[in-house]
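Read through the structure below, which is laid out as structure tokens, and then see the notes.
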Amino acid sequence: MTTKKTSPDLLLVIITLLLLTIGLIMVYSASAVWADYKFDDSFFFAKRQLLFAGIGVIAMFFIMNVDYWTWRTWSKLLMVICFFLLVLVLIPGVGMVRNGSRSWIGVGAFSIQPSEFMKLAMIAFLAKFLSEKQKNITSFRRGFVPALGIVFSAFLIIMCQPDLGTGTVMVGTCIVMIFVAGARIAHFVFLGLIGLSGFVGLVLSAPYRIKRITSYLNPWEDPLGSGFQIIQSLYAVGPGGLFGMGLGQSRQKFFYLPEPQTDFIFAILSEELGFIGGTLILLLFSVLLWRGIRIALGAPDLYGSFVAVGIISMIAIQVMINIGVVTGLIPVTGITLPFLSYGGSSLTLMLMAVGVLLNVSRYSRY
């Protein structure tokens with residue numbers, strides 16, 4: 001192992017904290033009306049998000065100082081724990097149901113979403129597998145199939161909740177990691193055909209997914225039903241114009257756009273801060289992606305490279321899906337916007353992941 005740098009990637013730290021700060025401001029702005037109506041406290045969601053942010057930042061700086069090889073050592077145990085929690089959440093009376101998905105476990109006044117932490121555990125485990133078996137990754141039987149086996153076993157359990165959004169991000173992240181490891185294009189084509197068949201099957205197996213597809217193609221066909229959320233999102237994004245209506249001046253958060261502080265927070269941000277504000281957020285994520293790629297390229301070993309690739313891919317895929325949903329480019333999937341959307345498990349997981357990335361940067365050659 002090369003000598004550790006005196007400090008991690010400072011620009012990555014700054015970008016992360018800047019996104020987090022913007023997120024805290026927007027969570028309050030987006031949720032104040034609903035929080036005041038439901039809890040008689042306009043700061044209800046903002047205070048909880050601030051608590052999650054504090055826990056996440058402490059975890060990020062702690063993990064930043066933990067040798068990333070520790071995750072390699074404990075990756076199997078982490079996977080076992082996450083699999084156990086994923087099964088536990090399916091048990092009636094243990095798992096909590098929200099918006100049709102049994103994805104949470106109650107812990108006092110709060111709840112955790114095990115599938116979020118499975119994403120990071122999967123990255124640590126798959127990076128270990130790929131770094132040890134890279135010479136076999138071009139083999140369909142000895143490399144490609146075993147790598148995907150553990151991924152899809154977790155995906156199937158997550159789909160029992162069901163949580164297509166989180167499962168899609170996890171699988172997409174792992175596919176990028178396997179591709180970077182050197183898997184053959186022909187194997188991905190074969191996987192794509194199987195995946196397309198599976199996707200069609202998943203859509204047809206649940207009426208609400210069919211409604212999501214039809215509302216995506218033509219949301220105005222059912223403006224008060226399946227198309228309501230995306231229409232209200234577009235009503236937020238469009239009027240924002242170039243400079244926005246002003247911070248705190250959103251109209252859609254007045255009970256038009258459901259739960260605007262979660263998956264659709266980018267719509268409120270675009271309405272209040274306009275095209276300029278939305279572009280700034282995309283620019284910040286682009287810089288974060290650039291720093292992550294540099295860290296992956298400069299990592300001293302394959303494990304560090306694969307971990308960095310996995311983390312930055314997870315963030316990038318989640319950003320693309322979330323903004324794609326908000327702008328009507330893809331069907332609604334229920335994915336948070338990293339660092340900005342309200343949600344304790346998602347925010348804590350993302351900050352922990354950045355902590356791992358920062359530790360890899362302390363060994364990076366760039």
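Glycine too: its Cβ is placed from the backbone N, Cα and C atoms.
Unsubstituted: the structure retains its original residues.
According to Swiss-Prot:
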- R48 to A: Strongly reduced sporulation efficiency (MUTAGEN)
- S103 to A: No effect on sporulation efficiency (MUTAGEN)
- W104 to A or F: Severely reduced sporulation efficiency (MUTAGEN)
- E116 to A: Severely reduced sporulation efficiency (MUTAGEN)
- K119 to N: Severely reduced sporulation efficiency (MUTAGEN)
- E259 to A: Moderately reduced sporulation efficiency (MUTAGEN)
- T262 to S: Moderately reduced sporulation efficiency (MUTAGEN)
Tertiary neighbours of E259 (mutagenesis position) (same chain, Cβ under 8 Å, six or more apart): W34
Neighbour-count leader, CB within 10 A, mutagenesis positions: R48, K119: K119
Spatial neighbours of S103 (mutagenesis position) that are distant in sequence (at least 6 apart) but have CB under 8 A: V89, G95, M96, Q113, P114, S115, Q161, D163, T166
Helix, strand or coil at T262 (mutagenesis position) [DSSP, three-state]: coil
DSSP three-state assignment for W104 (mutagenesis position): strand
Neighbourhood of W104 (mutagenesis position) by C-beta distance under 8 A, where only residues 6 or more apart in the same chain count: V89, G95, M96, R98, S111, I112, Q113, S345
Which of E116, T262, the listed mutagenesis positions, has fewest other Cβ atoms within 10 Å: T262
Integer Å distance between the CA atoms belonging to T262 (mutagenesis position) and E116 (mutagenesis position): 15
Whole-number Å value for how far R48 (mutagenesis position) lies from T262 (mutagenesis position) (Cα to Cα): 13
K119 (mutagenesis position) to R48 (mutagenesis position) - Cα separation in whole Å: 23
